[in-house]
Amino acid sequence: SIMKMDGSQQEENLDVISTGSLGVDLALGVGGLPRGRVVEIFGPESSGKTTLCLEAIAQCQKNGGICAFIDAEHAFDPIYARKLGVKVEELYLSQPDTGEQALEICDTLVRSGGVDMVVVDSVAALVPKAEIEGEMGDSHVGLQARLMSQALRKLTGHIKRTNTLVVFINQIRMKIGVMFGSPETTTGGNALKFYASVRLDIRRTGQIKKGDDVIGNETKVKVIKNKVAPPFRQAEFDILYGEGVSWEGELIDLGVKYDIVEKSGAWYSYNGAK
């Protein structure tokens, strides 16, 4: 189709879904993850990738949205999801057998126009059918990359048309023999890097302790790529075990940053009230 950009066809305001973290929403520049786009969230193990996605699902459901979770890792924990505010009984959950099946389900959900957000956890676990049916030790070079490339070619048009947010969670691998620059790379080839409108790099930077007990992680998110606002912004927040993103802690930190809350030593005060 051909259209004139006179405003009659195109919505100029971007629809977004909050990530459940104030800092990340601000870092994204548009107030959340953009709908009608592909988003990639990657990082090391136990850095908070799935937690951030579940927080976003909870926010989407709060606003009446319908969400789907394609659990290729077969590690979805409904009890933890419920603690983060996810309405598990309203969540579409799929645990596919092969990578092809997972991406086919994703395509069907997107094309239906009946869901607002689809999360694929994770790209690394999308195993091609040939690899599952083959023997251990067989070489399947580039199969997963080809699978992702083909799927994203098919998906992007449908995603834009139905205004669905599709989030791919990805893991990190090390490239061998890299002398300069970062040896880190994400799995599943290069296609996702190109098709993603937003790429978030999430890292655990420290532990939160109460006495001797570790009760959570200090987390840092970098916006590595952003097609809807300026990239390379950062956000730091706390993820508490069994609770998710510490909303109060983030609010106070942002208050200090923008001089709304005063900090003196270990005390915080707002309008004179400590």
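Just so it is clear, glycine is given a Cβ too, placed from its N, Cα and C backbone atoms.
Marked as ATP binding site by Swiss-Prot: G43, P44, E45, S46, S47, G48, K49, T50. Following the DSSP three-state reduction, the secondary structure of S46 (ATP binding site) is coil.
Taking the Cβ of F42 (variant position) as reference, residues of its chain lying under 8 Å away and at least six apart in sequence are, in sequence order, K49, I169, N170, Q171, I172, T186, R199, L200, D201, I202. For F42 to L, Swiss-Prot lists a natural variant annotated as follows: In strain: Vedros M1801.
Other C-beta atoms found within 10 angstroms of the C-beta of K49 (variant position) number 21, with every protein chain shown included. Swiss-Prot lists K49 to N among its natural variants, and the accompanying note reads: In strain: Vedros M1801.
If you draw a 10 Å sphere around the CB of V115 (variant position), it holds 19 other CB atoms from the protein chains shown. Among the natural variants that Swiss-Prot reports, V115 to I is described with the note: In strain: Vedros M1801.
DSSP assigns V115 (variant position) to coil in the three-state reduction, outside any helix or strand. For T50 (ATP binding site), the Cβ neighbour count at a 10 Å cut-off comes to 23, with all displayed protein chains included. You'll find the Cα of P44 (ATP binding site) roughly 29 Å from the Cα of V115 (variant position).
Counting other Cβ atoms within 10 Å of each Cβ, the binding-site residues S46, S47 show the lowest value at S46.
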